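*Asks:* Quick one: this structure, given as structure tokens, is what I'll be asking you about.
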Amino acid sequence: MNMNELVFIDDFDNHVVIMSEVVMRLNSYRQTHYTSTESGGTLIGERRGQHLVITHISEPGQDDVRNRTGLERKGIHHQQKVNDLFQQSNGFIVYLGEWHTHPEDFPHPSFIDIKSWVMGIVATEPMIMLIVGRKDIWIGKKIKNDIKKLKKKMVS
């Protein structure tokens, strides 16, 4: 395992691994300046039994509407990236959830975040919700309408 990967676990010791390339891309969107706008996209990767591996993300595009504390993903490129990777992998790489940034050091979901995740993401499989803050990442797993924060696993 690469030391730059992030690993999180749920209450049942199911893992969510964020590959190092994805960690680097997510970190590049941290809102470190007072003029930085919110960024976001889709989380894409592999389902390995009860474990999830995030291997790719879609990134902000010119059609997305972004401001300091809000984001509307309007670009069709987000879905196109999911579709392309799904086809290239013969259905092995799939949509796993959503990510976006917050202009705070230690992020947590807002009421709007939770409402949009519960209402907007309908899936029979567990989905991942991720918020990139200036110093830390908040990550949760959505199963049906229940969202639980995951714990960071220390990797030796």
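Just so you know, glycine gets a Cβ as well, placed from its N, Cα and C.
What Swiss-Prot shows for this protein is this:
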DOMAIN    9-147  domain 'MPN'
MUTAGEN   Glu38 to Ala  Loss of defense against phage T4, T5 and T6 but not lambda, P1 or T2, increased conjugation of DncV to cellular proteins, no cGAMP production in vivo during T4 infection
ACT_SITE  Glu38  active site, proton donor/acceptor
BINDING   His100, His102, Asp113  Zn(2+) binding site
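Give me the lay of the land around each of these features.
*Replies:* Glu38 (mutagenesis position): 22 other CB atoms within 10 A of its CB, across all protein chains.
A coil conformation is recorded for Glu38 (mutagenesis position) in the three-state DSSP classification, outside any helix or strand.
Listed in sequence order, His100, Met129, Ile131 are the same-chain residues at least 6 apart in sequence whose CB falls under 8 Å from the CB of Asp113 (Zn(2+) binding site).
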*Asks:* Averaged over the domain 'MPN' (9-147), what pLDDT does the prediction give?
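*Replies:* Averaged over the domain 'MPN' (9-147), per-residue pLDDT gives 92.
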*Asks:* If you draw a 10 Å sphere around the Cβ of His102 (Zn(2+) binding site), how many other Cβ atoms fall inside it, taking every protein chain shown into account?
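*Replies:* By my count, 20.
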*Asks:* Taking the centroid of the Cβ atoms of His100, His102, Asp113 as the Zn(2+) site, which other residues of that chain lie with their Cβ within 8 Å of it, listed in sequence order?
*Replies:* Glu38, Gly40, Leu71, Thr101, Pro107, Pro109, Ser110, Ile131
